[in-house]
Amino acid sequence: MSRFVQDLSKAMSQDGASQFQEVIRQELELSVKKELEKILTTASSHEFEHTKKDLDGFRKLFHRFLQEKGPSVDWGKIQRPPEDSIQPYEKIKARGLPDNISSVLNKLVVVKLNGGLGTSMGCKGPKSLIGVRNENTFLDLTVQQIEHLNKTYNTDVPLVLMNSFNTDEDTKKILQKYNHCRVKIYTFNQSRYPRINKESLLPVAKDVSYSGENTEAWYPPGHGDIYASFYNSGLLDTFIGEGKEYIFVSNIDNLGATVDLYILNHLMNPPNGKRCEFVMEVTNKTRADVKGGTLTQYEGKLRLVEIAQVPKAHVDEFKSVSKFKIFNTNNLWISLAAVKRLQEQNAIDMEIIVNAKTLDGGLNVIQLETAVGAAIKSFENSLGINVPRSRFLPVKTTSDLLLVMSNLYSLNAGSLTMSEKREFPTVPLVKLGSSFTKVQDYLRRFESIPDMLELDHLTVSGDVTFGKNVSLKGTVIIIANHGDRIDIPPGAVLENKIVSGNLRILDH
């Protein structure tokens, strides 16, 4: 009997604790609602409507954030996806192309995620405006690719840029240079959400402005926001009205994410007659990709699992290249009609990413984000396609930039392809030290980009510069210790070499 009483009192105390937590949650939601209403009153008449949509979207996300506890996946339910749910690209390609490529292409809209700044590479303004090859920017190359398609097949594939409030103004200024290109370019903006104080969980912003003290009070809430923002912009309905059926979504800094006609044909003319609503391009993991999100089978559906969702005890297992062999490239093909249906049903479910930041003044804040690929489980008949590594060529650092600027790649109509002169299809591993982090410093340290056709691995650390016509082969490690400087002379050929110490070349 005493055991029963103990269990009952324990249950009652747990029930009381959960009731208390529920009251706290409701109070907090009410406080946030009041703060958001105060912020909305500071919006001008032309800002009011879209600010209200943004703040309503934030409230929904915040409500979900308060409801969720602990890791969002039950590790025991994670299974490898069934064989037929991830198709090899070779199988898709083997079907060939239809005679009417132009009619298939005319059903497509290309969307590039263009919300990021170039700050990690020491550049101001949108990352898409950084020069990556022969003075062409990411945006230039994208426009060239789509113009080439439209001219070759006499089609009308539009380009849509999802900007953020950080990139919109600068991007729009530059777009006029493409007025004479055969590409219709549209833009829409990601939502703008308020950062919240890590302790109080209340918005840091006091008004809608984005200047002065308020500059750091707002953030774009991750690319998962594309579904709501695209819908709210009116572009979704416009394209459906024009007979478009699919969007191809990718990061603008992934130079491998070109329109693939074989994948598009598979979407438009499926072999089993059943259309896919969502296709995610995945590729094989290497040791460098262990943190990338992977496709799994979860409760009978394909699901993207990110490292942040994995319980700590299973992180090493998640990183295992032998168990989880593929990762998400963020190249996605999505049905427009399905996006419209799910958005109107409020049925797009994406896990919340909680991103902790420290503002310049030292205040700890969190921002709530979502990822576009996480919505795969909300769509019907989803599919993964295991594509060649060449479709994943992101430029996140100057080490990546060195690769794409080199003779490892040739440029044709805005697309980069691996040089036929390279004997192996793999990309060299390049690690440039902190002296090369900023694009400006990086460019100053290379008189010309070295020949890297036979390179396997390059590590550079410290104060190092490269003369013209340098050739790097095999494994090359160059380390200038603190206070030393190494100048690699013009015409030098370094093959399987370690260079250290001090080597100065001065003008006579």
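Using the three backbone atoms N, Cα and C, a Cβ is placed for every residue, glycine included.
Residues as originally present; substitutions not included.
The shown structure was predicted, so the numbers you read here are calculated from the model rather than taken from an experiment.
When Cβ atoms from all protein chains are considered, those within 10 Å of Lys396 (active site) total 14, not counting its own. Per Swiss-Prot, active site is recorded for Lys396.
What Swiss-Prot lists as UTP binding site is Leu113, Asn114, Gly115, Gly116, Lys127, Gln190, Gly222, Asp253, Lys396, and the listing cites similarity to another entry.
Counting every protein chain shown, 23 other Cβ atoms lie within 10 Å of the Cβ of Asn330 (substrate binding site). Sequence annotations record features per position, and here Swiss-Prot assigns substrate binding site to Gly115, Gly116, His223, Asn251, Ile252, Asp253, Asn330.
Long-range Cβ contacts of Lys127 (UTP binding site) within its own chain (separation 6+, distance under 8 Å): Gly116, Leu117, Gly118, Met121, Phe138, Thr167, Ile252, Asp253. The Mg(2+) binding site annotation in Swiss-Prot covers Lys127, Asp253.
Cβ neighbours within 10 Å of Cys123 (mutagenesis position), excluding its own Cβ and spanning all shown chains: 16. Secondary structure at Cys123 (mutagenesis position), taken from DSSP and collapsed to helix, strand or coil, is coil. Here the residue is the original one, while Swiss-Prot reports the published mutagenesis Cys123 to Ser with the comment No significant loss of activity.
For the mutagenesis experiment Trp218 to Ser, the note given by Swiss-Prot reads: No significant loss of activity. Trp218 (mutagenesis position) has a Cβ environment of 23 other Cβ atoms inside 10 Å.
Sequence-distant contacts of His266 (mutagenesis position), defined by Cβ-Cβ distance under 8 angstroms and a gap of at least six in the same chain, are Ile92, Arg95, Cys276, Val279, Ile385. Under the heading of mutagenesis, Swiss-Prot lists His266 to Arg and annotates it as follows: No significant loss of activity.
Same-chain residues at least 6 positions away in sequence with a Cβ under 8 Å from that of Trp333 (mutagenesis position) are, in sequence order, Tyr246, Ile247, Phe248, Val249, Ile263, Leu264, Leu267, Cys276, Phe278, Val279, Glu281. According to Swiss-Prot, the mutagenesis experiment Trp333 to Ser carries the annotation: Loss of activity; possibly due to folding defect.
Under the heading of mutagenesis, Swiss-Prot lists Arg391 to His and annotates it as follows: Loss of activity; possibly due to folding defect. The Cβ of Arg391 (mutagenesis position) has 21 neighbouring Cβ atoms from other residues within 10 Å, across all protein chains displayed.
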Determine the most Cβ-crowded residue among the binding-site residues Gly115, Gly116, Gly222, using a 10 Å radius around each Cβ and all protein chains in the structure.
Gly115
Given the recorded substrate site (Gly115, Gly116, His223, Asn251, Ile252, Asp253, Asn330), which additional residues of the same chain have their Cβ within 8 Å of the Cβ centre, ordered by sequence?
Lys112, Leu113, Asn114, Lys127, Ser250, Asn254
Quick check for the class: what is the C-alpha distance, in angstrom and rounded, between Cys123 (mutagenesis position) and Gly115 (UTP binding site)?
14
Listed recorded positions among Leu113, Trp218, Gly222, Arg391, Lys396 whose Cα sits within 10 Å of Asn251 (substrate binding site):
Leu113
Considering each pair of residues in Leu113, Asn114, Gly115, Gly116, Lys127, Gln190, Gly222, Asp253, Lys396, all listed as binding UTP, report the largest CA to CA distance in Å, no decimals.
21
Given a separation of at least six residues and a C-beta threshold under 8 Å, show me what packs close to His223 (substrate binding site) in the same chain.
Leu113, Gly115, Met162, Gln190, Asn251, Asn330, Thr370, Ala371, Val372
Distance [Cα-Cα, Å, rounded] between Trp218 (mutagenesis position) and Lys396 (active site):
23
